[in-house]
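Written below as structure tokens is the structure these notes are about.
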Amino acid sequence: MDSDNDNDFCDNVDSGNVSSGDDGDDDFGMEVDLPSSADRQMDQDDYQYKVLTTDEIVQHQREIIDEANLLLKLPTPTTRILLNHFKWDKEKLLEKYFDDNTDEFFKCAHVINPFNATEAIKQKTSRSQCEECEICFSQLPPDSMAGLECGHRFCMPCWHEYLSTKIVAEGLGQTISCAAHGCDILVDDVTVANLVTDARVRVKYQQLITNSFVECNQLLRWCPSVDCTYAVKVPYAEPRRVHCKCGHVFCFACGENWHDPVKCRWLKKWIKKCDDDSETSNWIAANTKECPRCSVTIEKDGGCNHMVCKNQNCKNEFCWVCLGSWEPHGSSWYNCNRYDEDEAKTARDAQEKLRSSLARYLHYYNRYMNHMQSMKFENKLYASVKQKMEEMQQHNMSWIEVQFLKKAVDILCQCRQTLMYTYVFAYYLKKNNQSMIFEDNQKDLESATEMLSEYLERDITSENLADIKQKVQDKYRYCEKRCSVLLKHVHEGYDKEWWEYTE
């Protein structure tokens, strides 16, 4: 806009975590590995991440702009657009700025080079008695018009309507371009602040540019918990366990619940596979077969054994009973009378391979889901344990003495979460000597975890109080130790490249 006002738009509006329609707001999809065993020994306090409120996010955004401008010395709105273009990577922006052709640099970022001031436009507008709005074609005095450095000018009502539509209806923030047809110059935040008077639209705009800032910045991530408005800021980006102020614990790299020992890329594949397969896999296994030629799944909906594949590129005719070609069956439409089983055996072997693959998937899926379902009872279990703690205090035990129960539930939930993700890890793992050691560790931890769960569900009486306390303490310490052993072994395997994968 034709204005020297560089004040930040966000001074008087709230900010928040909402989805943005701007380009470049997709997840950065970090493809990095879990830290090495040596790195994991480092105390978690050494990974100095911060949990930021939306106001702190806005302040952090200002700080980055100010730091960049110490060298750029550009108008603040221009610097904001440039930083957004470079995904808020200040170093990359400065490198390109000082290395590239200046005009080309600003052109790629869709801003006018501020060093090439459009004096002609300013002189034209100052001499004119009236100007024509390029949208509604009204003749208005210059002070009723506004425009960007590209020279396209529109009346205030047209600007307001245009910007409101882009912000509210289309969900655009940092990537709103000039209203002139074919002009790709971006509208800066100061222009929006001066032209948009509707408080609802202003708040929405600030939410969008704040969200864009977080999603573009590889050192920031919104907490994925429902309705949480916090973001986590990290010193460097890698798969790390971060704990939001809302209580949610997640992996910074992918945003999923913390999933040690499985890596982000395998968890992503697993979640997609579960979404695609789990709801219908059991029914498919019981009621369908695959075409022996193209493997398309076919349901038998009548008594006839003569099957015709509906795949337009296949049209294979085969026998439902033996899966062999239908042609040698002659006119025997209802009963398979083939004597030579060679071809049928080949077809059945292929069918069995597919069934075996499905059975393997269901083995790991069912155990994964079992631990997930158990974890969903966490709140109920905490409530039950709280009641037990109160009962124990009635048996002359102090508040401090009964804290072992809460500690036990914490470790139980931690072990269940670890076990849940070990089945994802195991599903993609090829068999070797180290994988057998892993499975032994997994079995040992699972057995101990189930026993701890059983202890916590027992009724507590004055007669068994001492016995239950000793058993719970011994078992949760054992679970904690075995969980640590399992994770250490898996990460040692990552470091020494023991693990090979099926896909």
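Here the Cβ of each residue, glycine as well, is placed from N, Cα and C on the backbone.
None of the listed substitutions appears in this model.
According to its DSSP assignment, CYS150 (mutagenesis position) is coil. What Swiss-Prot says about the mutagenesis result for CYS150 to Tyr is this: In ari1-2; lethal phenotype and loss of interaction with Ubc10.
Taking all protein chains in view, 16 other C-beta atoms sit within 10 angstroms of the C-beta of HIS152 (Zn(2+) 2 binding site). Residues or ranges marked as Zn(2+) 2 binding site in Swiss-Prot: CYS150, HIS152, CYS178, CYS183.
According to Swiss-Prot, the mutagenesis experiment CYS223 to Ser carries the following note: In ari-1d; late pupal lethal and adult escapers have a reduced lifespan and thinner bristles. Nuclei in larval muscles (myonuclei) are displaced from the cell membrane, exhibit clustering and morphological defects. When secondary structure is read from DSSP and collapsed to three states, CYS223 (mutagenesis position) falls in the coil class. For CYS223 (mutagenesis position), other Cβ atoms within 10 Å of its Cβ number 24.
The annotation Zn(2+) 3 binding site is assigned in Swiss-Prot to CYS223, CYS228, CYS244, CYS246. If you draw a 10 Å sphere around the CB of CYS228 (Zn(2+) 3 binding site), it holds 16 other CB atoms from the protein chains shown.
Residue environment of CYS254 (Zn(2+) 4 binding site) contains 22 other Cβ atoms, counted within 10 Å of its Cβ in all protein chains. Residues annotated as Zn(2+) 4 binding site in Swiss-Prot, with sequence analysis given as evidence: CYS251, CYS254, HIS259, CYS264.
The Zn(2+) 5 binding site annotation in Swiss-Prot covers CYS291, CYS294, CYS309, CYS314. In the three-state DSSP assignment, the secondary structure recorded for CYS291 (Zn(2+) 5 binding site) is coil. For CYS291 (Zn(2+) 5 binding site), other Cβ atoms within 10 Å of its Cβ number 21.
CYS304 to Ser appears in Swiss-Prot as a mutagenesis experiment; the accompanying note says: Loss of catalytic activity and impaired autoinhibition; when associated with A-377; A-378 and A-450.
For the mutagenesis of CYS309 to Tyr, Swiss-Prot gives this note: In ari1-3; lethal phenotype and no loss of interaction with Ubc10. The structure shown keeps the original residue. In the three-state DSSP scheme, CYS309 (mutagenesis position) falls into the coil class.
For the mutagenesis result PHE377 to Ala, the note given in Swiss-Prot is Impairs autoinhibition; when associated with A-378 and A-450. Loss of activity and impaired autoinhibition; when associated with A-378; A-450 and S-304. Under 8 Å, Cβ to Cβ, and six or more positions away along its own chain, PHE377 (mutagenesis position) finds no residue.
In Swiss-Prot, a published mutagenesis experiment is listed as GLU378 to Ala, annotated Impairs autoinhibition; when associated with A-377 and A-450. Loss of activity and impaired autoinhibition; when associated with A-377; A-450 and S-304. All protein chains shown were included, and the count of other CB atoms within 10 Å of the CB of GLU378 (mutagenesis position) stands at 15.
Among the sequence features in Swiss-Prot, the mutagenesis site GLU450 to Ala is noted as follows: Impairs autoinhibition; when associated with A-377 and A-378. Loss of activity and impaired autoinhibition; when associated with A-377; A-378 and S-304. GLU450 (mutagenesis position) falls within a helix when secondary structure is assigned with DSSP. The Cβ of GLU450 (mutagenesis position) has no same-chain neighbour under 8 Å that is 6 or more residues away in sequence.
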When distances run from the Cα of CYS309 (mutagenesis position) to each of the binding-site residues CYS178, CYS264, CYS291, the nearest one: CYS291
Rounded to the nearest Å - Cα separation of CYS294 (Zn(2+) 5 binding site) and CYS304 (mutagenesis position): 21
Among CYS264, CYS314, which are binding-site residues, the residue with the most C-beta atoms within 10 angstroms of its C-beta: CYS264
Recorded positions compared (CYS178, CYS244, CYS246, CYS309) - the one with the fewest other Cβ atoms within 10 Å: CYS246
CYS251 (Zn(2+) 4 binding site) in three-state DSSP notation: strand
Extra residues within 8 Å (Cβ to Cβ centroid of CYS150, HIS152, CYS178, CYS183), Zn(2+) 2: GLY147, LEU148, GLY151, SER177, ALA179, ALA180, ILE185
C-alpha spacing of GLU378 (mutagenesis position) relative to CYS254 (Zn(2+) 4 binding site), in angstrom: 24
